[in-house]
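For reference, the structure discussed in these notes is given below.
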Amino acid sequence: MCNVSQDSCNIDSRLDSLFPPTLYIFVMVIGFPTNCLSLWAAFVQVRQKNELGVYLLNLSISDLLYIATLPPWVNYFLHQDNWIHGPESCKLFGFILYTNIYISIGFLSCISVDRYLAVAHPLKFAKVRRVKTAAVVSAVVWAIEIGANSAPLFHNELFEDRFNHTFCFEKYPMEDWVAQMNLYRVFVGFLFPWVLMLFCYQGILRAVKTNVSTEREEKAKIKRLALSLIAILLFCFAPYHLILLSRSVVYLGQPCDCTFEENIFTAYHVSLALTSLNCVADPILYCLANEGARSEVTRGLAPLMKFFSASRPNMDSFARSVTLDTPWSSRRAAAPSPRSWSLCGQTGGRGRRSRVRRRRDCKC
């Protein structure tokens, strides 16, 4: 163990006082309303007995909790990494901030597995894909991530640097238990879910490719959505966990060497800020690009649409903008083709006739 003092690393916290707070403000402005819409749309799907809505609901709650912690962190970075709200609030907001990263990843994994079962094995796992099962799985995800990331609640997380700034959830060099916890976060909290998601979406692509009844346009839509998810997951979370792993490995090898910490400090904070973009990507990829959820959002915004656009009789163009069509969602159709597959997650009807139809159409 390194016995150097807590301010032995000459960290200049003034270097990153612009980018993180700017990005956090952007995420709050965009992420809060879109996740509120996602929350409402997911709730509607849950009421329709759609198990995908359960995961979307929990994902939106996780993102909103994350966004709720951003204002004090904006203040923290604007004051050059100086926490002024006391030790208990540091523990609380830091715990929520870091834990929700992995809760979000956990529910993205749940959605990936659910979509894989729906597309690749629509009949074999039909009984597993139920609202009650999704609720139990969601409770397990919350319990595991909260328990696995609760250690900082029992340690002092305020540390002063050479500028008399009070760091929150940051110590340079880090402590032994933090380095070990970081390894768990990297391999269990990030790498394992990412490999699982990659496996699921490769299975989805194989199932779509081998099914001759799937239309070409629908195949392209599913592939774009799948590949875009992997890309955004890598963009939002991979840089942070790569740097986190590097910091932990270097510390465990040379606990008293601050050179690496000093050189990578700004990059570490930038990568941490990039994880917040997941709160903007989630509702676009998994809710607003969803046929059922998109129609619910459009219908829910209809009163506001009429109120703010009373002088504009033609509402068609506005309705198209509300759907937030992205490169991952093709233009909206009047009704899904009976020969096409979808990642919509809509629950079919009960009974023998619906099962025969599902077997013939191979739909979600």
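Just so you know, glycine gets a Cβ as well, placed from its N, Cα and C.
Classification of GLU51 (mutagenesis position) by DSSP places it within a helix. Record note (Swiss-Prot), mutagenesis GLU51 to Ala: Decreased proton-induced G-protein coupled receptor activity. The unchanged residue is displayed.
Quoted from Swiss-Prot for the published mutagenesis VAL119 to Ala: Decreased proton-induced G-protein coupled receptor activity. When other Cβ atoms within 10 Å of the Cβ of VAL119 (mutagenesis position) are tallied across all protein chains shown, the result is 26.
According to Swiss-Prot, the mutagenesis experiment PRO122 to Ala carries the following note: Decreased proton-induced G-protein coupled receptor activity.
Geometry remark: GLU51 (mutagenesis position) versus PRO122 (mutagenesis position), CA distance 14 Å.
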